[in-house]
Amino acid sequence: MNSEYDYLFKLLLIGNSGVGKSCLLLRFSDDTYTNDYISTIGVDFKIKTVELDGKTVKLQIWDTAGQERFRTITSSYYRGSHGIIIVYDVTDQESFNGVKMWLQEIDRYATSTVLKLLVGNKCDLKDKRVVEYDVAKEFADANKMPFLETSALDSTNVEDAFLTMARQIKESMSQQNLNETTQKKEDKGNVNLKGQSLTNTGGGCC
């Protein structure tokens, strides 16, 4: 294990173009915000190290372009991702409607064990909101994924979103390791029993 960190998690940010994925990542990684952020072309990424439950977790966060013409480029990044954050804009109904399509993309390209988080960005724009919290929460619950509303502008829940994702992955990995350890012990017990049986059977042979 690397001495600089205990875990390395690969996260993916997906969602329609213009929902604020890059601004969320910039706020989380550098604690800055800009209105002049240029739309991502293809894929960009940043690295952020955080402390989580006494462990050092290195997050490799990939920011993908939402435009259709980049879809084939970004699809390859689904594989190998531990967690995928689907972002929509609370002031843009179409971006929320698009979440279903993004979930289909995850089913198509990601592993079956990948973890998901739904994020409604731009919650600071209260007067322009068109997607209600309860509607999005119900959708997230139906699809068995956590849900948070964020604002890259004023930092609301931005850190919580990434840490929620990281914690999910860490807990999933811990459970997986526990299951594997239990399975190995069971397998070892079976091997010993079989070995003993074979030894006894062959005891009279020269």
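Please read every residue number as a count from 1 along the shown chain.
Including glycine, each Cβ sits where the backbone N, Cα and C put it.
Taken from Swiss-Prot, the feature GTP binding site covers 17-23, 33-40, Gly66, 121-124, 152-153, and the record attributes it to experimental evidence. In sequence order, Val90, Arg129, Glu149, Thr150, Ser151, Thr156, Asn157 are the residues of the chain that are 6 or more apart from Cys123 (GTP binding site) and have a CB within less than 8 Å of its CB.
In the three-state DSSP scheme, Ser17 (mutagenesis position) is classed as coil. In Swiss-Prot, a published mutagenesis experiment is listed as Ser17 to Gly, annotated Decreases GTP binding and increases GTP hydrolysis.
According to Swiss-Prot, the experimentally introduced change Tyr37 to Phe is described as follows: No change.
Quoted from Swiss-Prot, the note on the mutagenesis of Ser39 to Ala is: No change.
A sphere of 10 angstroms centred on the C-beta of Asp44 (mutagenesis position) encloses 16 other C-beta atoms. Asp44 to Asn appears in Swiss-Prot as a published mutagenesis result, with the remark: Temperature-sensitive phenotype.
Gln67 to Leu appears in Swiss-Prot as a published mutagenesis result, with the remark: Locks YPT1 in the GTP-bound form by reducing GTP hydrolysis rate 40-fold.
For the mutagenesis of Ala136 to Asp, Swiss-Prot gives this note: Loss of function at 37 degrees Celsius. The structure shown keeps the original residue. According to DSSP, Ala136 (mutagenesis position) sits within a helical segment.
Under the heading of mutagenesis, Swiss-Prot lists Cys205 to Ser and annotates it as follows: Abolishes membrane association. Lethal; when associated with S-206.
For the recorded positions Cys23, Ala136, Leu153, the largest tally of other C-beta atoms within 10 A is found at Cys23. Counting Cβ atoms from all protein chains shown, Gly20 (GTP binding site) has 24 others lying within 10 Å of its own Cβ. Counting in whole angstrom, Ser17 (mutagenesis position) lies 14 from Asn35 (GTP binding site) by their C-alpha atoms.
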